[in-house]
Structure formats: C-alpha cells, structure tokens
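Below: the structure, in structure tokens.
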Amino acid sequence: MKTQFVILIVAVVLLQLISHSEAFLGALWNVAKSVFGKRGLRNFDDLDDTFEPEMSEADLKYLQDLLR
C-alpha cells in the first residue's frame, strides 16, 4: 500500500511538472510567433519610408496624416 501511494504521488508530481512546462513552452512559442510572424514584422516596416532621403516635407506630412 505504501508503494502504491508513493508511485501515485510521484506520478502526480511528474504530471504537474509536464503540464507547467508545456504551458511555459506554449507561452514562449506565442511570443516568438508574435515577434517573427507577419503581423509582428509588419509593425517594424511602417517607419522605413519616413527615413528615405528622397522624400520631401510634403510627403512626410502626408504619410504622418495617413498613419494617424
């Protein structure tokens, strides 16, 4: 009876460790997807046009009005 109880406790502890690590890895995966996904990288590309040297002040003002 003692052996069965110890095996049960060890199994419960191991299952909790697995479930917590799965949640942690899932959270890391979601962060990686949001940073490197299409929508995450799109936000980094929005300001590339404002640093182009060939743009005039009117172009910059128009872009700023569009992004508001």
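Note: Cβ is positioned from N, Cα and C throughout, glycine not excepted.
This is the original sequence, none of the listed changes applied.
From a predicted model like this one, the values you see are computed outputs, not experimental measurements.
Record note (Swiss-Prot), mutagenesis Asn30 to Glu: Increase, decrease or no change in antibacterial and antifungal activities, depending on the strains tested, and increase in hemolytic activity. Decrease in antibacterial and antifungal activities, and increase in hemolytic activity; when associated with W-32. The unchanged residue is displayed. Neighbour list (Asn30 (mutagenesis position), Cβ cut-off 8 Å, at least 6 residues apart, same chain): empty.
Under mutagenesis, Swiss-Prot gives Ala32 to Phe or Leu with this note: No change in antibacterial activity against the antibiotic-resistant bacterieum S.aureus, E.cloacae and P.aeruginosa, as well as in increase in hemolytic activity. Taking a C-beta cut-off of under 8 Å and a sequence gap of six or more, Ala32 (mutagenesis position) has no contacts in its own chain.
According to Swiss-Prot, the mutagenesis experiment Ala32 to Lys carries the following note: Important decrease or loss in antibacterial, antifungal and hemolytic activities. Reduced to three states, the DSSP call for Ala32 (mutagenesis position) is helix.
All protein chains included, Val35 (mutagenesis position) registers 10 other Cβ atoms within 10 Å of its own Cβ. Here Swiss-Prot describes Val35 to Tyr as a published mutagenesis experiment; the accompanying note says: Decrease in antibacterial activity against the antibiotic-resistant bacterium S.aureus, and no change in absence of antibacterial activity against both antibiotic-resistant bacteria E.cloacae and P.aeruginosa, as well as no change in hemolytic activity.
Mutagenesis annotation in Swiss-Prot: Val35 to Lys, described as Important decrease or loss in antibacterial, antifungal and hemolytic activities; when associated with K-24; the structure shown retains the original residue.
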